[in-house]
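Annotated in Swiss-Prot:
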ACT_SITE  Tyr156  active site, proton acceptor
BINDING   10-38, Asp66, Lys160  NADP(+) binding site
BINDING   Ser143  substrate binding site
MUTAGEN   Leu150 to Val  Alters substrate specificity
MUTAGEN   Lys160 to Ala  Loss of 17-beta-hydroxysteroid dehydrogenase activity
MUTAGEN   His222 to Ala  No effect on conversion of estrone to 17beta-estradiol
MUTAGEN   Glu283 to Gln  No effect on conversion of estrone to 17beta-estradiol
MUTAGEN   Glu283 to Ala  No effect on conversion of estrone to 17beta-estradiol
Amino acid sequence: MARTVVLITGCSSGIGLHLAVRLASDPSQSFKVYATLRDLKTQGRLWEAARALACPPGSLETLQLDVRDSKSVAAARERVTEGRVDVLVCNAGLGLLGPLEALGEDAVASVLDVNVVGTVRMLQAFLPDMKRRGSGRVLVTGSVGGLMGLPFNDVYCASKFALEGLCESLAVLLLPFGVHLSLIECGPVHTAFMEKVLGSPEEVLDRTDIHTFHRFYQYLAHSKQVFREAAQNPEEVAEVFLTALRAPKPTLRYFTTERFLPLLRMRLDDPSGSNYVTAMHREVFGDVPAKAEAGAEAGGGAGPGAEDEAGRGAVGDPELGDPPAAPQ
């Protein structure tokens, strides 16, 4: 029986690494996994994990693939010896944290290129063959930051919101082609993601006003607390990917945690967005500015009990490690 061929981007660490070895070591021995990395010099941890799980010979291969480079994507596709990819996992991503005015133009461009355009490049490379064959699955690493805005994650959230629109639009089209696309919506995850977050807190004060600077460090403290309380292990998240992969009738979205669903329901229940904005501000910063309170009284803002509905500690950065320490 032919094995299911899976290609995963972003496998040097975190979710990509753990998903790759989870599939390669599956007792069914039904998967052939191509774990791709931007730099093959970083594959050591992947192979250590593969040995620890006793992945059978031939179940796992590594390929160089940089989602920022169409030629690199095409070259990786050509090195898949089976001549097809049954399951494509778009997992590579970058983060960017800080006040918007403090972010460099190159850093902003990098996040959008990797998170959005990089995913488009992968889909352009692999979807046509899936459509021709009338079968295939695409799993995209989504985020609660793609479903609700998080302060100081403006560009990161913008990139993940873009993925939501991209994937939802494609899912509508792909129904008659026999190709299923699912977003795996992650909350905080114990990974090295923060090491890849572009932007240094030490540079923030020179690029923003003192009030925003103060709010930024309020956010960092809050984020660290949420991470301690709510972060999942990548192994746990990998199981959600496996659930989506094996589902007879996959849905568009799978959530790795239910912790953020009350806030998401709040957004849906109030299309104006006022309730969510006020509740999120209160949740992160512990206060509601007078202007926001006045707006709520005028009609539609978050009233008493909105904080309880959202749930304390229900806000955090998707796939973030401990926030950087405040400069001394």
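Just so it is clear, glycine is given a Cβ too, placed from its N, Cα and C backbone atoms.
Every position carries its original residue.
The Cα of Leu150 (mutagenesis position) lies closest to that of Tyr156, out of the recorded positions Gly14, His18, Asp26, Ser30, Tyr156. The distance from the Cα of Gly10 (NADP(+) binding site) to the Cα of Tyr156 (active site, proton acceptor) comes to 17 Å. Shown are the recorded positions Asp26, Glu283; of these, the residue with the fewest other Cβ atoms within 10 Å is Asp26. The recorded positions listed here (Gly14, His18, Asp26, Lys160, His222) include Lys160 as those with a Cα within 10 A of the Cα of Ser143 (substrate binding site). If you take the Cα of Asp26 (NADP(+) binding site) and the Cα of Glu283 (mutagenesis position), they are about 41 angstrom apart, rounded to a whole number. Note on proximity: among Tyr156, Lys160, His222, Glu283, the recorded positions of the record, the Cα nearest Ser30 (NADP(+) binding site) is that of Lys160.
Across the fold, the C-alpha of Gly14 (NADP(+) binding site) and the C-alpha of Tyr156 (active site, proton acceptor) stand 18 Å from each other.
A strand conformation is recorded for Tyr34 (NADP(+) binding site) in the three-state DSSP classification. Calculated from their C-alpha atoms, the gap between His222 (mutagenesis position) and Arg22 (NADP(+) binding site) amounts to 32 Å. Counting every protein chain shown, the Cβ of Tyr34 (NADP(+) binding site) has 26 other Cβ atoms within 10 Å.
Proximity of Arg22 (NADP(+) binding site) to non-local residues of its own chain (separation of 6 or more, Cβ distance below 8 Å) is seen for Leu53, Glu235, Ala238, Glu239, Leu242, given in sequence order.
A count of other CB atoms within 10 A of each Cβ picks out Lys160 as the most crowded of the recorded positions His18, Arg38, Lys160, His222. When secondary structure is read from DSSP and collapsed to three states, Tyr156 (active site, proton acceptor) falls in the helix class.
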